[in-house]
Amino acid sequence: MFIFLLFLTLTSGSDLDRCTTFDDVQAPNYTQHTSSMRGVYYPDEIFRSDTLYLTQDLFLPFYSNVTGFHTINHTFGNPVIPFKDGIYFAATEKSNVVRGWVFGSTMNNKSQSVIIINNSTNVVIRACNFELCDNPFFAVSKPMGTQTHTMIFDNAFNCTFEYISDAFSLDVSEKSGNFKHLREFVFKNKDGFLYVYKGYQPIDVVRDLPSGFNTLKPIFKLPLGINITNFRAILTAFSPAQDIWGTSAAAYFVGYLKPTTFMLKYDENGTITDAVDCSQNPLAELKCSVKSFEIDKGIYQTSNFRVVPSGDVVRFPNITNLCPFGEVFNATKFPSVYAWERKKISNCVADYSVLYNSTFFSTFKCYGVSATKLNDLCFSNVYADSFVVKGDDVRQIAPGQTGVIADYNYKLPDDFMGCVLAWNTRNIDATSTGNYNYKYRYLRHGKLRPFERDISNVPFSPDGKPCTPPALNCYWPLNDYGFYTTTGIGYQPYRVVVLSFELLNAPATVCGPKLSTDLIKNQCVNFNFNGLTGTGVLTPSSKRFQPFQQFGRDVSDFTDSVRDPKTSEILDISPCSFGGVSVITPGTNASSEVAVLYQDVNCTDVSTAIHADQLTPAWRIYSTGNNVFQTQAGCLIGAEHVDTSYECDIPIGAGICASYHTVSLLRSTSQKSIVAYTMSLGADSSIAYSNNTIAIPTNFSISITTEVMPVSMAKTSVDCNMYICGDSTECANLLLQYGSFCTQLNRALSGIAAEQDRNTREVFAQVKQMYKTPTLKYFGGFNFSQILPDPLKPTKRSFIEDLLFNKVTLADAGFMKQYGECLGDINARDLICAQKFNGLTVLPPLLTDDMIAAYTAALVSGTATAGWTFGAGAALQIPFAMQMAYRFNGIGVTQNVLYENQKQIANQFNKAISQIQESLTTTSTALGKLQDVVNQNAQALNTLVKQLSSNFGAISSVLNDILSRLDKVEAEVQIDRLITGRLQSLQTYVTQQLIRAAEIRASANLAATKMSECVLGQSKRVDFCGKGYHLMSFPQAAPHGVVFLHVTYVPSQERNFTTAPAICHEGKAYFPREGVFVFNGTSWFITQRNFFSPQIITTDNTFVSGNCDVVIGIINNTVYDPLQPELDSFKEELDKYFKNHTSPDVDLGDISGINASVVNIQKEIDRLNEVAKNLNESLIDLQELGKYEQYIKWPWYVWLGFIAGLIAIVMVTILLCCMTSCCSCLKGACSCGSCCKFDEDDSEPVLKGVKLHYT
């Protein structure tokens, strides 16, 4: 199969040949393919290393459709293709078939086109008016493998650009086999430049566009400045013989660029290694929102939908009369400057461009408005003031000027809005002999006010007294100009017209010649009503304006309504639709699946409420599917709604949770997906008396937890001027117009720094000096040496004494200290040192070992000798009995003191509680009075706050008015943008610091609480002081914080028990006094909640309350909407720079409605002072219990004497046995029952009813 060519002329390959036409050419088959991640290019020439970069430009969207064009045999696919915003062009080749392109609009000689071709020896680029061939192509002879013809255009003229590369040699022979080369190009025509990017990748494919990622690099930036709407490829035709032609196999693919945001990933070498199309899907947008390729599990707020206006609405009044400016400028005679005249211009169309473009005026200066924008504006009225001055005085006709003319003749206000036009009239108002008809005032008592006119001609005297010239110090106030045609230009006459514009405080009567458009309602549009410009949705309003009212403002002073100047219809202005979107993800490490929450939108309205047709393509996500779940928070798409409840992995809000689970729990598959469900505390049947299962610890282990809590952060300040402007003087001067913003920022930072110091003081002020910790200087990477005590200091006694003595400390009721001083180290003086206390003889309840030995020896001796001393030996038992009695007395009086102290504590505590309650009542009364006053002013204060906060909106209106009227110097515009952007950055930084400071403040408060509850006490809260049940805690200072070392015991083993909050028995409910009821499978027990210690349920550990009826109530079912922040008032700050602008009409309203009542709570304060006094009197005066310390250990001679005494007693006992009748009982020879029998004591114990348990 071949292609036949008609009228073919063979010439050398180096020449452009005459066009020819193909016969029997078949239309190519167009196929659709996916672009995968093709088409990414370097957006600029800036080196970036190891960073993520967001850029918005024309890109080929990822996984978009590209159209494939194929050439083989007589299928020659190079049609004219639309260019649109730009194209992605990829060619899969093996024989260099694609050789170039033609870009243009009409693609003929009626307009310029640009040709980019590879002619096998050079790359040639030309921009001309071409007579293009119908089928532009290169011809190659198959047998020779050489190029023979170049048939691209017949003629070229009006060439404005040409480029020829260095010479090279291209292999143009036909190849067989698979496609080996993938050449990618991106073309975009922007700002008069044609940008060309190129990439190459070796391939081995049979068909289709291979998937993959390859970054294209810039090769051309062509300054062509031509309109490009179409293009076509230039291919190669292969000729097996003369006059017979065919094509080789090749394919190219075309995709269209769109304005899209891409996130590019640069490696350390500045190479783009990965990219994200932010508009591809919700996950891609989420990655761009958080600027990360890896997303953790959670729900994330992404960008709002940004609606693009669908059109422009321009509405001006129905005025057709032209303004009579000619009557003003072409008047035959002008008045003198002191008697200037004014003409009111209204109800007409003003074409200011005629004045602006005229070369007739030597001076044309506008103030407060740009001359080039006058035709776009409307005014209530325009006033034209006219007069004549000399050339040198024209400069005084301006705001803020001084001089004879400005002070005594014609004065403009400082906030003047209008234009000054002046032109030389020497040919009209000057003569060769002098024209003295024009006068000016040169003397006056006091300066004129703006637009004040004084036409009097009363003689002037410095003292103000009447006089008649030519008397001394008496002058006529007017002087003649005397215009001569021969004088210099500074003394020549100039006619002046001052146009003053009255802003729209009334219906517009003077407008520019701008044509009105149709009114578009219920769509996002750019509007211009009498010069009021903005963007919003226009809807019919129910408001009723007064005839003179043109605009309406809300409570925040934002323009929210307008009168249509053509129809007088009242229209409401609302912002274009913005819909909040959240993305739920299980984390990119788990899955790329996401769900999308369209906030506050019904699922039935998702496609319309967000105005998908008006969304900008640069940043857009929209998801639909079968898994649609309507929630109170909005429409959730992409998550499967299930009734089963899981652990709440991702809280969405409004009672909805999401998790990533295996769906096999619901169906017989192993696929995982995002499931959404309604959070629940249990089924409806799970009422108070239902059985539930709890885990109770049965064994524990000691755990040490380190907890770091920040209480401060690094102090920062900002060199605002250097940060924003660097060394630029111009920027610094412009920054002055922003007032004290920088000072306020640093003031906020200083406040944060002071708060950090306060946090630190408050936390560490609770660390007591008496607190001791073990010698542990380093633990867990933290240094504990700052709070650890020094090594133990030596005690009062020496080491040897501590070795020989034991120390015992007792509570002293008041007699033990005297006893110790009396006793000294002589234990034998025990009874002698007995003390008197409240009429009783007392001894300390303390017996040392040597005292016990002495009294025991006396007792045994008295008992043993009683038989043979006829009872006299029993007297030795008296010391034992006396000291026992005295010691019981000592114990008794000590217990009595303790009891009395406890009684005093209870009484005084109860008294203090009553005083505290009374103080709380008094405080509540005082606060009630305060609340009443505050409530009375609430509405007025709310109104005032809204009016004050609305100033920022009014400022925006002022700026919009100024921007719509003024032309700025480009340099100042750029500097102002820089300042605004960096000020916003600084404000964001300070806001972040304030948020962080709030977090630090909360952390410091929590640290102070833990210092009190964990360090200075033992917390009963589980997991509050470490993990588990708290034992003790140690604090340690750390950088910007405090470290707690919590010692806890944590459950190591647990058992599950069935439990119930109460047990119903015989119609009554029994509740545990402490602990919980558990069921072990056979019986119910009561046990502690934190440790399994079952006890039998008795009336001692339960109490009865109420009946078995269950009352179920909802404590709180309130869902709070997010608060809308009020804008801060910058009125005082900006009044310095924006004064007397009438268009925004900033009005703080009538604040006289505030009730300025004085709160009188003096009685309550006096009562609080009295209560405080009573509380001070509640100090508990306890009887002092001193501490008595005694070191006890028998010395060696006591032991020796004790042993000797025992030996003597034994010997005496043996002697007695030998001397009495009991001697023979030892051998059993006689009865000695009365001597050797042991009596059995069957008496009851003294303490009856007391059972002793030994464990």
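Including glycine, each Cβ sits where the backbone N, Cα and C put it.
None of the substitutions listed is reflected here, since the structure keeps the original residues.
Now, the feature entries from Swiss-Prot:
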type	residues	note
DOMAIN	14-290	domain 'BetaCoV S1-NTD'
VARIANT	Asn78 to Asp	In strain: Isolate GD03
VARIANT	Phe193 to Ser	In strain: Isolate Shanghai LY
DOMAIN	321-513	domain 'BetaCoV S1-CTD'
MUTAGEN	Cys323 to Ala	No effect on human ACE2 binding in vitro
VARIANT	Asn479 to Lys	In strain: Isolate SZ3; 20fold decrease of affinity with human ACE2; no effect on affinity with palm civet ACE2
MUTAGEN	Asp480 to Ala	No effect on human ACE2 binding in vitro
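Structural mapping of features recorded in Swiss-Prot.
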| residue | record | DSSP (3 states) |
| --- | --- | --- |
| Asn78 | variant position | coil |
| Phe193 | variant position | strand |
| Cys323 | mutagenesis position | coil |
| Asn479 | variant position | strand |
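Around the Cβ of Asn479 (variant position), a 10 Å sphere holds 15 further Cβ atoms from the protein chains shown. Here the C-alpha separation of Phe193 (variant position) and Cys323 (mutagenesis position) works out to 44 Å. In space, Cys323 is the closest of the recorded positions Cys323, Asn479, Asp480 to Asn78 (variant position), judged by Cα positions.
Shown in sequence order, Tyr436, Tyr438, Lys439 are the residues of the chain, 6+ apart in sequence, with a C-beta less than 8 angstroms from the C-beta of Asp480 (mutagenesis position). Cys323 (mutagenesis position) sits 35 Å from Asn479 (variant position), taking the C-alpha atoms as the reference points.
Asn78 (variant position) counts 19 other C-beta atoms within 10 Å of its own C-beta, drawing on all protein chains shown.
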